[in-house]
Amino acid sequence: MQREEGFNTKMADGPDEYDTEAGCVPLLHPEEIKPQSHYNHGYGEPLGRKTHIDDYSTWDIVKATQYGIYERCRELVEAGYDVRQPDKENVTLLHWAAINNRIDLVKYYISKGAIVDQLGGDLNSTPLHWATRQGHLSMVVQLMKYGADPSLIDGEGCSCIHLAAQFGHTSIVAYLIAKGQDVDMMDQNGMTPLMWAAYRTHSVDPTRLLLTFNVSVNLGDKYHKNTALHWAVLAGNTTVISLLLEAGANVDAQNIKGESALDLAKQRKNVWMINHLQEARQAKGYDNPSFLRKLKADKEFRQKVMLGTPFLVIWLVGFIADLNIDSWLIKGLMYGGVWATVQFLSKSFFDHSMHSALPLGIYLATKFWMYVTWFFWFWNDLNFLFIHLPFLANSVALFYNFGKSWKSDPGIIKATEEQKKKTIVELAETGSLDLSIFCSTCLIRKPVRSKHCGVCNRCIAKFDHHCPWVGNCVGAGNHRYFMGYLFFLLFMICWMIYGCISYWGLHCETTYTKDGFWTYITQIATCSPWMFWMFLNSVFHFMWVAVLLMCQMYQISCLGITTNERMNARRYKHFKVTTTSIESPFNHGCVRNIIDFFEFRCCGLFRPVIVDWTRQYTIEYDQISGSGYQLV
């Protein structure tokens, strides 16, 4: 190691700093505990750059180890210093090297006989404990290669995985689990890694990672019988509370005092926690009459309600308007009843965890009533050969592309449990276990252009966006079908608008040229309120579909990027972003971009470059052999 490296790292100056923050001691009065940040654990301050060169020849071996002065340390060891000998604070050289991430010194000391699991310091900890608590993944990997045991407990009863969890070192938690540590391991006080993460770490990780490893969310600790949800409430950890509720944490679990998480939230008068915990109870059917409880407990029924409500609402809006009733007061009361019904269904049965169900229901309902209108209102008025036949052919293509967009694999990146653990170990041991390329939810190395979808909760290759209108992500596996869906949907809507205008021309005694715009609008709305309602739906859908189709085609053909990449280009190092443009390494010219995206082939005249984006980890791929297209 170069000597200058020591001046740009953090150094711990004494073992008393190891226990600045409470560790794994029994917590006898959880209601009095304040949440503490893992960033303030007293391990030392960043060292500034030296303005002069010290005479290292006068340094003792502890100071030289802390600063990583390899030559001075070797000089003293060769002169007879015993590397196993603890200093006056009962701390060994291996501890000091581990806490300050001096990998070359660790290798040297172990080669000279240092004991890798020697206990030391006030907390009677191993060097691996010190490295873990400080968050040095590379040091953890190195020590475990030399046989360090992560399951050993320190003086407070914690093993390494508990320290990593409570200090938010997600990469170390992942590595320890991948190396065989039990995800539900309890410390001496009965606290699991999940409990520590819920109590100490106010971010999604490592809690999210632990949940992905199928941790037991409803275990209680040894002393208080608090579950992870109890500890999250005690700490006011709203981020983790949401994760635990999504993972199925038992909101009614009671601790040794008979208190639920909701009881603790009420004691703290935290409105956010109280509301979310009550909503979680209601979602499980508690606090409601028995009949509603049974229905609300049925997730499939709730999904059907969300899908079916738009069918009812769209029909009722048009039906009420079409009623032969002159009194708008009566119609207003009827619309009020529709609104009240929707509010009741929304509060009682809508499951907001099913993000796509309602938009998908709106799309399906709109198209259903449009087709009903087409066949029952337009069929006898329009020419079969020139209108109905093309419309039906377009509908077949629309249904096909919609079905493929909805139900096909968008490019989910899959891996077995063993593959996930192998990936974690490989990335950690090569110094690449970075959350920018590793997904802590799916536990996979993220291919280039991929992204974890928060709605679907899975990583998607060449992720474009999550589309609620098709109830699926749009990615490498279904993006072409999604474009086909937009294209044929736009034509279907155009035909619907044409049908409405033709219907008014045949059945309504008014014309735009004769009566003017406003009179024409009021006349056609009065002539057939249902038709006018369908026309408004068609115009609304035409606007967003047309805009979306144009944006998608521009991104695909002219920019060579996805929607996600365009929105987050500054986050990705491989994009060159200016105030006016985005330069993409995946942009190979308009014609080639289109051929590659749609995989066009034409009798050998051109052929696309096919890339498996589920396995592509770099921006370099063979563009020459595929050559995009060739003119013959």
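Just so you know, glycine gets a Cβ as well, placed from its N, Cα and C.
Quoted from Swiss-Prot, the note on mutagenesis experiment Tyr67 to Ala is: Decreased binding affinity for SNAP25. In Swiss-Prot, the entry for mutagenesis Glu89 to Ala states: No effect on SNAP25 binding. The structure shown retains the original residue. For the mutagenesis experiment Asn100 to Ala, the note given by Swiss-Prot reads: Abolishes SNAP25 binding. In Swiss-Prot, a mutagenesis experiment is listed as Asp122 to Ala, annotated with the note Mildly decreased binding affinity for SNAP25. Record note (Swiss-Prot), mutagenesis Trp130 to Ala: Abolishes SNAP25 and HTT binding. The unchanged residue is displayed. Annotated domain 'DHHC' per Swiss-Prot: 437-487, in sequence order. Here the residue is the original one, but Swiss-Prot notes a mutagenesis experiment at this spot, Cys467 to Ser: Abolishes palmitoyltransferase activity. Annotated active site, S-palmitoyl cysteine intermediate per Swiss-Prot: Cys467, in sequence order.
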Other Cβ atoms within 10 Å is the metric here; tell me which of the mutagenesis positions Glu89, Asp122 scores highest.
Asp122
Site with most surrounding Cβ atoms, counting all protein chains shown within 10 Å, from the mutagenesis positions Tyr67, Trp130:
Trp130
Under a criterion of Cβ-Cβ distance under 8 Å and sequence separation of at least 6, what residues of the same chain contact Cys467 (mutagenesis position)?
Ser405, Cys473, Val474, Phe482
Looking only at the domain 'DHHC' (437-487), how are its residues distributed among DSSP helix, strand and coil?
9 helix, 16 strand, 26 coil
In whole Å, how far is Trp130 (mutagenesis position) from Asn100 (mutagenesis position) when you measure between their Cα atoms?
9
Which of the mutagenesis positions Tyr67, Glu89, Asp122 has its Cα closest in space to the Cα of Trp130 (mutagenesis position)?
Asp122
Take every residue in the domain 'DHHC' (437-487), average their pLDDT values, and give the whole-number result.
94
How long is the line from the C-alpha of Tyr67 (mutagenesis position) to the C-alpha of Glu89 (mutagenesis position), rounded to the nearest angstrom?
18
Tell me the Cα distance separating Asp122 (mutagenesis position) from Glu89 (mutagenesis position), rounded to the nearest angstrom.
8
